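For reference, the structure discussed in these notes is given below.
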Amino acid sequence: MSVVGSLIFCLDCGDLLENPNAVLGSNVECSQCKAIYPKSQFSNLKVVTTTADDAFPSSLRAKKSVVKTSLKKNELKDGATIKEKCPQCGNEEMNYHTLQLRSADEGATVFYTCTSCGYKFRTNN
């Protein structure tokens, strides 16, 4: 017998064998060459499927390679300045930048850095 996916083929002639769970008795018989296989051979079969990355092409997956998903520390820079009170020192000015860290249907994450004391925090919009 030869197993391809969840299909079971006869080793002698290559014909598709019946589903062992649907066959009465203790054996599975090939309808073409009459080869006999004990049903016990099929009891612990594990079906594992895999696909190549390019098996299901999509325009969304093609765009994924264009979107940068990680940043280095020095790439964040200072960001824009906003009038926002620092919860640590009370300074009225902070730098901020946003990143889309969660799924696209959720808001961006805003990172704040105090221009005075350097305190950092983030909020999820």
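The backbone N, Cα and C atoms fix where each Cβ goes, glycine too.
Original residues only.
Cβ neighbour count for C10 (mutagenesis position) (all protein chains, 10 Å cutoff from its Cβ): 20. As a published mutagenesis entry, C10 to S appears in Swiss-Prot alongside the note: Severe growth defect.
What Swiss-Prot lists as Zn(2+) 1 binding site is C10, C13, C30, C33, and the listing cites sequence analysis. Summarising the environment of C13 (mutagenesis position), the number of other Cβ atoms within 10 Å of its Cβ, over all protein chains shown, is 12.
Quoted from Swiss-Prot, the note attached to the mutagenesis of C13 to S states: No effect. Reduced to three states, the DSSP call for C13 (mutagenesis position) is coil.
Just so you know, the Cβ of C30 (mutagenesis position) picks up 20 other Cβ atoms within 10 Å once every protein chain is counted. The DSSP secondary structure for C30 (mutagenesis position) is coil. While the structure shown retains the original residue, Swiss-Prot records the mutagenesis experiment C30 to S with this note: Limited growth defect.
In Swiss-Prot, a mutagenesis experiment is listed as C33 to S, annotated with the note No effect. Sequence-distant neighbours of C33 (mutagenesis position) (same chain, 6+ apart, CB under 8 A from its CB) are C10, D12, C13, D15.
Classification of C114 (Zn(2+) 2 binding site) by DSSP places it within a strand. The feature Zn(2+) 2 binding site is assigned by Swiss-Prot to C86, C89, C114, C117, with sequence analysis given as support.
For C117 (Zn(2+) 2 binding site), the number of other Cβ atoms no farther than 10 Å from its own Cβ, over all displayed protein chains, is 12. By the criterion of other Cβ atoms within 10 Å of the residue's own Cβ, the least surrounded of the binding-site residues C86, C89, C114 is C89. Between the C-alpha atoms of C114 (Zn(2+) 2 binding site) and C30 (mutagenesis position), the distance comes to 76 Å. Compute the center of the Cβ atoms of C10, C13, C30, C33, which mark the site for Zn(2+) 1; besides them, the chain residues with Cβ within 8 Å of that center are L11, D12, G14, D15, L17, S31, Q32, K34, A35.
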